[in-house]
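Over in Swiss-Prot, the protein carries these features:
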| type | residues | note |
| --- | --- | --- |
| BINDING | Q199 | Ca(2+) binding site |
| DOMAIN | 31-109 | domain 'Collagen-like' |
| DOMAIN | 110-245 | domain 'C1q' |
| MUTAGEN | K81 to A | In LysA59; impaired ability to associate with C1R and C1S |
| MUTAGEN | K222 to E | Decreases binding to IgM and IgG |
Amino acid sequence: MEGPRGWLVLCVLAISLASMVTEDLCRAPDGKKGEAGRPGRRGRPGLKGEQGEPGAPGIRTGIQGLKGDQGEPGPSGNPGKVGYPGPSGPLGARGIPGIKGTKGSPGNIKDQPRPAFSAIRRNPPMGGNVVIFDTVITNQEEPYQNHSGRFVCTVPGYYYFTFQVLSQWEICLSIVSSSRGQVRRSLGFCDTTNKGLFQVVSGGMVLQLQQGDQVWVEKDPKKGHIYQGSEADSVFSGFLIFPSA
């Protein structure tokens, strides 16, 4: 067994030594490059690379496309601030009449103010154009001032005033009123006689008055002689018809 194995080793060493000697003593030149081989099979796809940086915008050369379909409504935003009030709208249609209310409690006429007065001339002061009826007959609520001859309104409403004045001469009288200091001549009455007989000049009217308004009788400076005697009297009266609403 050892004989053949030893011979085999010796043969291999001899061949190797011979090759080394041959290479050192006689080296042949390199041959020409061979022809390119056929392309190999396509390799497997490589791994996906990382995302690159965004490129520069391209030049827009295409035609704008058609408008797309309307998208879905977005979520509701936060409530806005309260705006300014808008202009008033047109007047609406008249509503249906409401149900009749319950009957109220009966009123008491005694609780209502009822200003009224009557005054005559007995010993009036001389001078001036205001006809002063100095003697009071009735003065409910005391609206009449006998020292000045003026009625002063304390309850706004509609009033009736009247006068009857005795004279033997030509006479002209007027019912005069004032409101907030503005005097206005309301209505005038005149009568004439040439025989010196007694005559009565009378007049009356309805006035709407506010609180503080005044009413009086005034004579014409040239035609204002009033008879003064005990056998006949001149009278000035007034009263509230109904108060203002």
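Using N, Cα and C of the backbone, Cβ positions are placed for all residues, glycine too.
This is the original sequence, none of the listed changes applied.
Annotated features, which come from Swiss-Prot, shown on the structure.
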| residue | record | Cβ neighbours (10 Å) |
| --- | --- | --- |
| K81 | mutagenesis position | 4 |
| Q199 | Ca(2+) binding site | 17 |
| K222 | mutagenesis position | 8 |
Requested in this report: Compute the C-alpha separation of K222 (mutagenesis position) from the residue listed as 'Ca(2+) binding site', stating it in Å without decimals.
Outcome: 18
Query raised in the report: Using Cα coordinates, what distance in whole Å links Q199 (Ca(2+) binding site) and K81 (mutagenesis position)?
Result: 82
Query raised in the report: For the domain 'Collagen-like' (31-109), what are the DSSP-based totals of helix, strand and coil residues?
Result: 1 helix, 0 strand, 78 coil
Query raised in the report: Going by DSSP, how much of the domain 'C1q' (110-245) is helix, how much is strand and how much is coil, in residues?
Result: 2 helix, 78 strand, 56 coil
